[in-house]
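Annotated features in Swiss-Prot:
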BINDING   10-34, 63-64, Asn90, 194-198, 231-233  NADP(+) binding site
VARIANT   Ala24 to Asn  In clone RCBR6
VARIANT   Ala80 to Glu  In clone RCBR6
VARIANT   Val92 to Ala  In clone RCBR6
BINDING   Phe95, Lys96, Met97, Gln106, Ala193, Tyr194  glutathione binding site
BINDING   Ser140  substrate binding site
ACT_SITE  Tyr194  active site, proton acceptor
Amino acid sequence: MPSDRRVALVTGANKGVGFAITRALCRLFSGDVLLTAQDEAQGQAAVQQLQAEGLSPRFHQLDITDLQSIRALRDFLRRAYGGLNVLVNNAVIAFKMEDTTPFHIQAEVTMKTNFDGTRDVCTELLPLMRPGGRVVNVSSMTCLRALKSCSPELQQKFRSETITEEELVGLMKKFVEDTKKGVHQTEGWPDTAYGVTKMGVTVLSRIQARHLSEHRGGDKILVNACCPGWVRTDMGGPNATKSPEEGAETPVYLALLPPDAEGPHGQFVMDKKVEQW
């Protein structure tokens, strides 16, 4: 029989902001905290580090680019808990500025993890969300810059209050195809694959929020995208202005919004404040 214990899950949780989010949830969330990572050894090492601090996370392997891996996690959650209370989608990749990998390959690889993988996790796990659940999709301030660098026509599409998930997926695919053809700039796209994937995650959050309000309005499940800020991680580099713990503050705030909270919902949140999209 599944336990009725509350459970929170963090993807990409073995280092950086994901690790800091997991540590904070272990301290503040009343229930089990699942630390997930693509690499089992790195994930177990992260769990041991938190155990040495007197915390008790559980580990489950998760590769968000592998549907079988996502479904194995989904089945585990169903069996062990029968549901999910908090989902923090943090797993991400980014190419360094100096990376010489051709841009169209960077676009394809970044999209596969940051947008497609996050979307697949949501498709499989959102149906498990319990009433009062919280979904946090970790995005980035680069998505705002990327949006402002899009053509007016693309900006209008990404800001639409009625855009569907299918339309969003179509736009993300078009970006990758346009990079392969070498026409992404003339088609109105910015020159940042990472920024475009994070635009996708932010708009996906808006769509998910709308869908949950329409179909499960009484359950008060809140979904938001957020920016942790510029954080000293492998990705952010050593000169960034925030520690991982400071970067975790907004995602954790959204993950632990009180049960009676009406919002934020379907918003892009930075430093615990809603940013205009």
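Note: Cβ is positioned from N, Cα and C throughout, glycine not excepted.
Every residue here is the original one, so none of the noted swaps is modelled.
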*Quick one: pull the CA-CA distance for Ala80 (variant position) versus Leu25 (NADP(+) binding site), whole Å only.*
19
*Let me know the most crowded of the binding-site residues, choosing from Ser30, Gln106, Ser140 and counting other Cβ atoms within 10 Å.*
Ser140
*asked:* Cβ neighbours within 10 Å, counted over all protein chains: which one of the binding-site residues Ala20, Leu25, Ala193, Val196 has the most?
replied: Val196
_Non-site residues, in chain order, whose CB comes within 8 A of the mean position of the CB atoms of Phe95, Lys96, Met97, Gln106, Ala193, Tyr194 at glutathione_ = Ala94, Asp99, Thr101, Thr110, Thr192
_If you count, for each of the recorded positions Ala80, Val92, Met97, the other Cβ atoms lying within 10 Å of its Cβ, which residue has the minimum?_
Met97
*In the structure shown, with every protein chain counted, which of the binding-site residues Phe95, Tyr194 has the densest set of Cβ atoms within 10 angstroms of its Cβ?*
Tyr194
*asked:* Please report the three-state DSSP label of Phe95 (glutathione binding site).
replied: coil
*If one looks at the chain holding Val10 (NADP(+) binding site), which residues at least 6 apart in sequence have a CB under 8 angstroms from its CB?*
Gly18, Ile21, Thr22, Leu25, Val33, Leu34, Leu35, Thr36, Val88, Asn90
*List nothing but the one residue from Lys15, Ala24, Asp63, Lys96 whose Cβ has the fewest other Cβ atoms within 10 Å; the candidates are the recorded positions.*
Lys96
